Amino acid sequence: MARHGKGPKTNKKKLAPEKERFIQCCADITLELTDSLTSGTTREINLNGLITKYSKKYKLKQQPRLTDIINSIPDQYKKYLLPKLKAKPVRTASGIAVVAVMCKPHRCPHIAYTGNICVYCPGGPDSDFEYSTQSYTGYEPTSMRAIRARYDPYEQARGRVEQLKQLGHSIDKVEYVLMGGTFMSLPKEYREDFIVKLHNALSGFNGNDIDEAILYSQQSLTKCVGITIETRPDYCTQTHLDDMLKYGCTRLEIGVQSLYEDVARDTNRGHTVRSVCETFAVSKDAGYKVVSHMMPDLPNVGMERDIEQFKEYFENPDFRTDGLKIYPTLVIRGTGLYELWKTGRYKSYSANALVDLVARILALVPPWTRIYRVQRDIPMPLVTSGVDNGNLRELALARMKDLGTTCRDVRTREVGIQEVHHKVQPDQVELIRRDYYANGGWETFLSYEDPKKDILIGLLRLRKASKKYTYRKEFTSQRTSIVRELHVYGSVVPLHSRDPRKFQHQGFGTLLMEEAERIAKEEHGSEKISVISGVGVRNYYGKLGYELDGPYMSKRI
């Protein structure tokens, strides 16, 4: 009897469950990766290509993420494959994993005496952007992580360290950057609790005492090699500097924004440019590395005045900081500047003019200064007027190439960055010395470089402090020279291990310290040399004969 209503038989193979196919896909990708190691091929691994190929093969609804691939790699291969796979290798190309954290939202301290916040400043408790900190919108990656963690420092730090670890980065050395308004204007109890939790997040200690937390952090496997605190000149007095030294802070980021007194007054900064110069000098004489924030394209400035102020910044010894963040002015809703823009009293530079300006600024940068950032992390849809492109530094460097100029700042020349972007390795490395006068003191910038390829491997900043601004008893009791920074670049190499292809832990740091000691003794006439050291690096200096001296590591010479 014939069957009715039945179609022709199909050979369609029934698919295995999604989870099973997902595991099989990860296994196949891992097999290809391990095969590339054992076969000895030197070709680059195209991980995205492999993920697309096998996701198609197994008809997956969702592709595996990098963390899924890393988790499926056998332990014996991880050591060799992780450096090739890590997401955003620039994150640790400078030799340190930077972890940004935010303090709780609070009002700007200068409202009390100026009556309002700066005209360009978004965010804060009274802004359109609820639950965001001062000068942030709440939509930057760091802000969103902070909001998810309800501004709990422990949760923020732990979460970010784990995230970097999952993405294949070495988190052996961590530097905290403390953002979110003027941290030093918050109550002392809150500040100390915040810092304790940051140290505890690395060491696993759960006490509340700051000195104890720092002792445990010193011995932790994940070392805190430095803390950066954002502040203002009026919250950078000797008392504030002493507190920050106690926290383990090694670098200050000071908001300057403009070198013109009239612009500082009109934008409602709440401090003078003269106070900025004094802050730089006192901070450097206390051993800190100093980075400042500058904003081109502010109201009533114009292109010529902008270029002039950056020339002044790099040439005038009263400024000349170790680092700089260039933040072109952005018009964001809810700010005083937005009202000026809306009524036609403020107009931003065109995109082309801004690229031109940044290119001209970068051409002025001396080789001892590091340009940390060239624009804010604020998402483009929130920007009403200002920067149109998310890759301003890249565009400016391309413009410089067209104009026949080069950027010789520290970041552009770092060996790790050169490796990531240009696959360039140094050949002949030699010690180079540059001396300059800044903020009342004699600065010596020592570095190991390949002068032919213009690649920087390591640097040391040595200072003979000024008599006028030195106030710390560790420095006034006898003639002292200060090492404000020692940094060997190249991708992070875990402490206690060596990788002959990387530049960390190859002895460059020790050689730089030996030369600094010689200069301090023979040229400065110092009896002692002190280092401002991150909590987790104190043991390194201990091996070089240094002893704890207040918050510093010191040695008689």
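Just so you know, glycine gets a Cβ as well, placed from its N, Cα and C.
Remember, predicted model here, so these are calculated numbers, not experimental data.
For reference, Swiss-Prot has these:
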type: MUTAGEN; residues: K53 to A; note: Does not affect tRNA modification
type: MUTAGEN; residues: K57 to A; note: Does not affect tRNA modification
type: MUTAGEN; residues: R91 to A; note: Decreased tRNA modification
type: DOMAIN; residues: 91-381; note: domain 'Radical SAM core'
type: MUTAGEN; residues: C108 to S; note: Eliminates iron contents; when associated with S-118 and S-121
type: BINDING; residues: C108, C118, C121; note: [4Fe-4S] cluster binding site
type: MUTAGEN; residues: C121 to A; note: Dissociation of the elongator complex following assembly. Loss of elongator complex activity; when associated with A-118
type: MUTAGEN; residues: Y136 to A; note: Decreased tRNA modification
type: MUTAGEN; residues: G168 to R; note: Impaired tRNA wobble uridine modification
type: BINDING; residues: K173, E485, L486, H487, V488, F508, G509, T510, Y541; note: acetyl-CoA binding site
type: MUTAGEN; residues: R251 to A; note: Abolished tRNA modification
type: MUTAGEN; residues: K325 to A; note: Abolished tRNA modification
type: MUTAGEN; residues: Y327 to A; note: Loss of elongator complex activity
type: DOMAIN; residues: 405-557; note: domain 'N-acetyltransferase'
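Taking the features listed in Swiss-Prot, we show where each one sits on the structure.
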residue	record	Cβ neighbours (10 Å)
K53	mutagenesis position	15
C108	mutagenesis position	23
C118	[4Fe-4S] cluster binding site	22
C121	mutagenesis position	22
Y136	mutagenesis position	25
G168	mutagenesis position	23
K173	acetyl-CoA binding site	23
R251	mutagenesis position	22
K325	mutagenesis position	20
V488	acetyl-CoA binding site	26
Coarse DSSP state, helix versus strand versus coil, of K53 (mutagenesis position): helix
Nonlocal neighbours by CB distance (under 8 Å) for K57 (mutagenesis position), same chain, sequence gap 6 or more: C25, D28
Per-region confidence, the domain 'Radical SAM core' (91-381) (mean pLDDT, whole number): 92
Distance, C118 ([4Fe-4S] cluster binding site) to G168 (mutagenesis position) (CA atoms, angstrom): 40
Reduced DSSP assignment, Y541 (acetyl-CoA binding site): helix
Candidate mutagenesis positions K53, C108, K325, Y327, pick with smallest Cα gap to V488 (acetyl-CoA binding site): K325
Listed in sequence order, residues with CB under 8 A of Y327 (mutagenesis position) and six or more positions away: H293, M294, M295, R373, Q375, R376
Cα distance (Å, whole number) from C118 ([4Fe-4S] cluster binding site) to C108 (mutagenesis position): 9
Shortest C-alpha distance to G509 (acetyl-CoA binding site) - which of the mutagenesis positions C121, R251, K325: R251
Long-range Cβ environment of Y541 (acetyl-CoA binding site), under 8 Å and at least 6 residues apart: V531, S533, M553
Extent of the acetyl-CoA binding site in Å [max Cα distance among K173, E485, L486, H487, V488, F508, G509, T510, Y541]: 18
